[in-house]
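Student: Quick one: the structure is below, questions incoming.
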Amino acid sequence: MENESKYKTIDHVICVEGNKKIHVWETLPEENSPKRKNAIIIASGFARRMDHFAGLAEYLSRNGFHVIRYDSLHHVGLSSGTIDEFTMSIGKQSLLAVVDWLTTRKINNFGMLASSLSARIAYASLSEINASFLITAVGFVNLRYSLERALGFDYLSLPINELPNNLDFEGHKLGAEVFARDCLDFGWEDLASTINNMMYLDIPFIAFTANNDNWVKQDEVITLLSNIRSNRCKIYSLLGSSHDLSENLVVLRNFYQSVTKAAIAMDNDHLDIDVDITEPSFEHLTIATVNERRMRIEIENQAISLS
């Protein structure tokens, strides 16, 4: 289902099992931009909505990419459910539903960009989707370590019956028991499980780390890549950045530039990101960001009026 809109970004709704809905945003390639072989799916980081990636979508669109974003079920954003019921498996279910929906629309060639916690979901999903390439940015490779850094305590070390009701993540209440039980039951929690997911990866893969990231160990990212049997993977560092890639405009622009270069390179079957890009103006990025926030608020208000 497609919602009519006066905005450049197109809102779609996927209906999934249990009468739940996943909102998907589509940004078409800029007119007269270079032709690309692949679309790009963006999986936002934890507690980040689609509109947080408005600027990146503009960069990619300006450089010829058809961009797809989505809000996971039981997450912040427009899709069904609340974040206190979010699990890694629900995140994976949401990604697979979006890929299935793209297939019905004959969008079969796509690369993936996943950041932070969503990268761990992407790592576990690649064997079930036919992606052309993968780009991650400050991606979790050791979920237990990263959660301990983010939450201030290693909650996955506790017995289930000793967990608090909720875990506070940047002001959002994550359901402790349901999240921890899913992590432990389905093997999401450590570096070894990530290596197991990625060992036989046979598509190009670029991992961006941040040299001031306190949530992800760069040496563990290197360990992950060294265990991938393919030689089509490479690591780059976003210098001057912490885990928060939007902490200032310099860091944010470097992130947009680097990911766009990686997408162009990998669309051309290369790992060297020394390529030229076209950059949107600051004014253009500001307009896109404001318009997407307005669009999100309108959709939220429509949902409230119908409830």
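The chain as shown is numbered from 1 upward.
Even glycines carry a Cβ here, placed using N, Cα and C.
Residues as originally present; substitutions not included.
Sequence annotations record features per position, and here Swiss-Prot assigns active site, charge relay system to S116, D213, H243 based on sequence analysis. In Swiss-Prot, a published mutagenesis experiment is listed as S79 to T, A or G, annotated Loss of activity.
So that I understand the layout, could you describe where these features sit and how close they are to other parts?
Tutor: All protein chains shown were included, and the count of other CB atoms within 10 Å of the CB of S116 (active site, charge relay system) stands at 25.
Under the DSSP three-state reduction, D213 (active site, charge relay system) is assigned to coil, being neither helix nor strand. Sequence-distant contacts of D213 (active site, charge relay system), defined as residues of its own chain at least six apart whose C-beta falls under 8 angstroms from its C-beta, comprise V138, S241, S242, H243.
For the recorded site, H243 (active site, charge relay system), the DSSP three-state label reads coil.
According to DSSP, S79 (mutagenesis position) is assigned to coil rather than to any helix or strand. The number of other Cβ atoms within 10 Å of the Cβ belonging to S79 (mutagenesis position), over all protein chains shown, comes to 23.
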Student: CB neighbours of H243 (active site, charge relay system) within 10 A?
Tutor: 21
Student: Taking the Cα atoms as reference points, how far is S79 (mutagenesis position) from S116 (active site, charge relay system) in Å?
Tutor: 20
